[in-house]
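Participant: Below is the structure I would like to discuss, written out as structure tokens.
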Amino acid sequence: MLPKELLDVRRAKGRIFPKFADERDYELAEKVIEIFKKGLGKKYGNLMKQARKLENAKNFKKVRGFIRVLENHCIEKSCAFDVDSELEPRKVRMLLFEHGFVTSKKERDRVLEYVARYFSTTPETVERAMYADREEELILTKFRPLTPDNLIKLYNLSLLQTTLFNALRLTFWASDRHKEIFRSIKRLGLMYELYEDSGRLMVEVTGAATLLKMTRKYGVSFAKLIPWILRAKNWFIRAEISDFDRLYIMEIDDRIRDLFPDVEERLSYDSTLEEEFARKMQMLGYEVEREPDVVKAGKYAFIPDFAVNLGDKKVYIEIAGFWTDEYLRKKAEKIKSSSIPLILIAREDFGDGGANVKDVILFSRKIPYGEVIKALKRYKPEKKVEGDVVELENFAEVPSEYVIAGKYAVRREIFEEIKREIEVSNPSTLEDIKAILKKYGLGESAIRAFGYRVRWIGLGEAVIERTD
């Protein structure tokens, strides 16, 4: 994206439209690239002096925008700026400033000589090193140029992303690449709504301007979605943008697709939470499917993260990214009214609200799997079960005469009987306690319920310890 001061748009009659670069700006883009080409081995400050010569009252935002895009491209891909100093500037400054404020040239020279002796160098080298890491002092050491056409297209993408940073909401339609787009929405943690309009699946994404906190973080994630939309064969974007306390509408479609690059936005995505969820649920005996297809219900649709198979029925689970109270409340209402078997989970520290929403499982550090299982059971028809030991999945709610032991519900008197037998036998190995549990139809998951835990002391060897 570009800094807000480089936002270059046209506003008229409640509409806003970015002033995209085109073939008329080819020569300007070429000149900016040429400055970087000829700037190898020179200071960044010198490059900027040359670039300012290209500026006038009409094009200064575009010139500076081209430079910013070129710099971003440099940092990511094609060039490098290095410090022109054999000393580390930060250490030099720390040592110089330890001597306090100097009031004369004589004092200044004395401090420089002292620091030079410390680093075994000359005062001139110390003076050069003092601010060698400032932006204007950095040296351009490598540059693989873009073509003017690519620079123009990358600039247009950055300008569009910057225009949309203050969006209240973004509504779009794409003809294809739906799975890529929806996966991006989820991985970026964006607040969204899917609905049908005239046979088309429309997507409405909440903009950063609606949030009271985390605006910058959400806005950057929001911007990263745009390239995924633009890669579709056909697309349409409509945005409501807040600008200087006024609301503007921006509408663009694939008729201007040639103004943008065909780039795939790299997403840094931490899948640890999803991997842990799948692993834990599988350990609890559930069959879990990751990233199932979009689930439609009436005119609405949802992008679940998981599908849990309960016999011949699927229950969907969605872990929300960023959220507000209103967003979660509306989503929960739609789930309820559509009768979709979907469980909504939200992380407290990603929220912009009081987190007081019914029918949403909230968590801070770890997902409360007990609540998830309880919610899953609401979707499973309860069987009439009898027996001393019953698998938990057969109960929607465990009767009071049973005690939960891992994946099992054990009749209370039988539970006490097993507990006494374990205490009398005083097990020391995993095999000792497993033998007792097996007699009653219980597995390893029940061990903790009886006051013991497993400690592995080697490959394939474990001992039993009391938990208290």
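The backbone N, Cα and C atoms fix where each Cβ goes, and this holds for glycine too.
No noted substitution is present; original residues retained.
Pulled from Swiss-Prot, these are the listed features:
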type    : residues               : note
BINDING : GLU275, ASP305, GLU318 : divalent metal cation binding site
MUTAGEN : ASP305 to Ala          : Loss of 3' nuclease activity
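Please go over these features one by one and say how buried each is and what sits next to it.
Facilitator: For the recorded site, GLU275 (divalent metal cation binding site), the DSSP three-state label reads helix. If you take the C-beta of GLU275 (divalent metal cation binding site) and look for same-chain residues 6 or more apart in sequence within under 8 angstroms, you find none.
All protein chains considered, the CB of ASP305 (mutagenesis position) has 19 other CB atoms within 10 Å.
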Participant: Does GLU318 (divalent metal cation binding site) have same-chain partners at least 6 apart in sequence with Cβ under 8 Å from its own Cβ, and which are they?
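Facilitator: Listed in sequence order: PHE302, ILE303, PRO304, ASP305, LEU342, ILE343, LEU344, ILE345.
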Participant: Need the DSSP three-state call for ASP305 (mutagenesis position) to compare against my parser.
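Facilitator: Its secondary structure by DSSP: coil.
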